[in-house]
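These come from Swiss-Prot:
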- Arg45, 84-89, Tyr97, 129-133, Thr155, Ser161, Tyr258, Lys273: substrate binding site (BINDING)
- Gln154 to Ala: Reduces the specific DHNA-CoA synthase activity by 15-fold, whereas its affinity for hydrogencarbonate is reduced by 36-fold (MUTAGEN)
- Gln154, Thr155, Gly156: hydrogencarbonate binding site (BINDING)
- Trp184 to Phe: Reduces the specific DHNA-CoA synthase activity by 530-fold, whereas its affinity for hydrogencarbonate is reduced by 20-fold (MUTAGEN)
- Arg267 to Ala: Strongly decreases affinity for substrate and DHNA-CoA synthase activity (MUTAGEN)
- Phe270 to Ala: Strongly decreases affinity for substrate and DHNA-CoA synthase activity (MUTAGEN)
Amino acid sequence: MIYPDEAMLYAPVEWHDCSEGFEDIRYEKSTDGIAKITINRPQVRNAFRPLTVKEMIQALADARYDDNIGVIILTGAGDKAFCSGGDQKVRGDYGGYKDDSGVHHLNVLDFQRQIRTCPKPVVAMVAGYSIGGGHVLHMMCDLTIAADNAIFGQTGPKVGSFDGGWGASYMARIVGQKKAREIWFLCRQYDAKQALDMGLVNTVVPLADLEKETVRWCREMLQNSPMALRCLKAALNADCDGQAGLQELAGNATMLFYMTEEGQEGRNAFNQKRQPDFSKFKRNP
């Protein structure tokens, strides 16, 4: 795709709806080679459940194998949240999040791997809250364009959860060990400027310009060699390839932790809108 002048990069985008069969996401494609996956659960700040993740996996696979698509945007519906992580209301006692048939999943780990291995750039378009598992999802994307109202942070230790895979190791690679420990251990929230200063996002733009600027970045990439982008993504990923094995091990540890009374105390407190009481659990040497 060639854009003869700067103004063309900001031309209005024509989206075609490809959402048929999806319940939790919207899936769209532009006429100039961009796919957009939108988590469409604004009533819960775009928290994901197993169905949400299953549909995102299906949409990303479709975009990967569509040779008309060169770049993929991942975003959340509305301007209040990109994604607030796993929906604690469907988090079960047996190692994951329950689907409608009662089966427990941590399939968001599959989606993380899919983003990493997709040979096309994946761009997070973040407005509002990008928290917990949603924060990890934006980190997994190749680029992050943030609105000036974006809020970032981890909540795991507050809700009896953690991401010891890419959520910890890749974060440390991005922001450094000390800052990653602060983000995880204290569960504070950070505004868009703080995230930019840490290197968590690529740029911050006014909320009103978020999609326009994200599309511009996508169109700039569409002008470049797709094979070069593919090889560069693989090369940059190779620097952290050992983290893929860590993600598998840590995912299993998370599932086991969800089965414990300590893990369930965090979830229950969140759902009951109270402070968790972890004082009854031993701080073993």
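The backbone N, Cα and C atoms fix where each Cβ goes, and this holds for glycine too.
Every residue here is the original one, so none of the noted swaps is modelled.
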For Phe270 (mutagenesis position): intrachain residues, at least 6 apart, with Cβ closer than 8 Å: Gln88, Lys158, Val159, Pro276
Cα-nearest neighbour of Gln154 (mutagenesis position) within the listed recorded positions, Arg45, Gly86, Ser130, Tyr258, Arg267: Ser130
DSSP three-state assignment (helix, strand or coil) for Gln154 (mutagenesis position): coil
Sparsest Cβ surroundings (other CB atoms within 10 Å) among the recorded positions Arg45, Lys89, Arg267: Lys89
Lowest local Cβ density among Gly86, Gly156, which the record lists as binding-site residues, within 10 Å: Gly156
Surrounding CB atoms that lie within 10 Å of the CB of Tyr258 (substrate binding site), all protein chains: 22
Assigned element (helix, strand, coil) containing Ser130 (substrate binding site), judged by DSSP: strand
